[in-house]
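Student: So Swiss-Prot lists the following for this protein:
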- 11-35: NADP(+) binding site (BINDING)
- Ala14 to Gly: 4.2-fold increase in activity on acetoacetyl-CoA (MUTAGEN)
- Ser143: substrate binding site (BINDING)
- Pro151 to Val: 5.7-fold increase in activity on acetoacetyl-CoA (MUTAGEN)
- Tyr156: active site, proton acceptor (ACT_SITE)
- Lys160 to Ala: Almost no activity on acetoacetyl-CoA (MUTAGEN)
- Asn198 to Arg: 3.5-fold increase in activity on acetoacetyl-CoA (MUTAGEN)
Amino acid sequence: MTALTAQVALVTGASRGIGKATALALAATGMKVVVNYAQSSTAADAVVAEIIANGGEAIAVQANVANADEVDQLIKTTLDKFSRIDVLVNNAGITRDTLLLRMKLEDWQAVIDLNLTGVFLCTKAVSKLMLKQKSGRIINITSVAGMMGNPGQANYSAAKAGVIGFTKTVAKELASRGVTVNAVAPGFIATDMTENLNAEPILQFIPLARYGQPEEVAGTIRFLATDPAAAYITGQTFNVDGGMVMF
């Protein structure tokens, strides 16, 4: 048994898009994977079935990560099945796009609750386990919108900027116990979140002149989650954006 085949990854929002690609990528390394989903059990079960068909081990667990009680149950179910959590990928997220002056409070709050508070709840719960294990890797999915802003996404941009600050702070708090915390910031990725956008004006701001693929984001996550070379990386944000944001 290799080290990875004994490890367990929890991926939130893993029934589609980047989350699905990440669950499949981590399972391909031999890790056991918990496929979290909020609504579509059919899609989540399909991800689990694909992992099992490829020789891996996975379960699907429903939970709204913005709800503290449901997060607690998600962690309990994971531990009942696999006894440990070595990797947490905080991927679950939503958009409620509209200009600031048209944005309703519920549109603001729904995005903040899931995209930021959900990261807090899952990270806090899993950190307790990782501190006892004296090891663990947490990867938070943020966005280039959290760095550069995006009209019509004040709620989303604020939440994703918050994730970056949260990542840096928690990385400092957990580092002494061997737990790394990093963020991955996708740009425009070919998922259902972008399929209805007019690509032409967007591509003008992407030096590589194309949308990214979920698997390209998942590759960066897989590196941070599993590669020994990532053990000395913490508190960083990795852009996977075709060159949109350069510092």
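Our numbering is plain: 1 for the first residue shown, then up by one each step along the chain.
Glycine residues also receive a Cβ, built from the backbone N, Cα and C atoms like all the rest.
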Student: Per DSSP, Ser15 (NADP(+) binding site) is which: helix, strand or coil?
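Tutor: SS state of Ser15 (NADP(+) binding site) = coil.
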Student: Just the number: how many Å between the Cα atoms of Lys160 (mutagenesis position) and Ser143 (substrate binding site)?
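Tutor: For Lys160 (mutagenesis position) versus Ser143 (substrate binding site), the Cα atoms are 6 Å apart.
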Student: Looking at Cβ-Cβ distances, which residues of the chain lie under 8 angstroms from Ser143 (substrate binding site) while being 6 or more apart from it?
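Tutor: Ser143 (substrate binding site) has long-range Cβ partners Tyr156, Ser157, Lys160, Ala185, Pro186, Gly187.
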Student: At the Cα level, what's the spacing in Å between Gly19 (NADP(+) binding site) and Pro151 (mutagenesis position), rounded?
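Tutor: Rounded to the nearest whole number, the Cα-Cα distance is 25 Å.
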Student: Which of these binding-site residues has the least crowded Cβ, counting other Cβ atoms within 10 Å: Val11, Ala23, Met31, Val35?
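Tutor: It is Met31 that, of the binding-site residues Val11, Ala23, Met31, Val35, has the fewest other Cβ atoms within 10 Å.
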Student: Radius 10 Å, atoms counted are CB only; among the recorded positions Gly19, Pro151, which position scores highest?
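Tutor: Result for the most crowded candidate: Gly19.
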Student: For Val35 (NADP(+) binding site), what is the secondary structure by DSSP, using just helix, strand and coil?
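Tutor: Going by the DSSP assignment, Val35 (NADP(+) binding site) falls within a strand, counted as strand.
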Student: Determine, from DSSP, whether Ala27 (NADP(+) binding site) sits in helix, strand or coil.
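Tutor: The residue in question, Ala27 (NADP(+) binding site), is helix (DSSP, three-state).
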Student: From the mutagenesis positions Ala14, Pro151, Asn198, pick the residue whose C-alpha lies nearest to the C-alpha of Val35 (NADP(+) binding site).
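Tutor: Smallest Cα separation from Val35 (NADP(+) binding site) among Ala14, Pro151, Asn198: Ala14.
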Student: Quick check for the class: what is the C-alpha distance, in angstrom and rounded, between Pro151 (mutagenesis position) and Ser15 (NADP(+) binding site)?
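Tutor: Between the alpha carbons of Pro151 (mutagenesis position) and Ser15 (NADP(+) binding site) there are 28 Å.
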Student: When neighbour density is defined as the number of other C-beta atoms within 10 angstroms of a residue's C-beta, which of the recorded positions Ser15, Asn198 has the lowest density?
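Tutor: Among the recorded positions Ser15, Asn198, the sparsest Cβ neighbourhood within 10 Å belongs to Asn198.
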Student: Mind giving me a neighbour count for Ala14 (mutagenesis position)? Other Cβ atoms within 10 Å of its Cβ, every protein chain shown.
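Tutor: Other Cβ atoms within 10 Å of Ala14 (mutagenesis position): 31.
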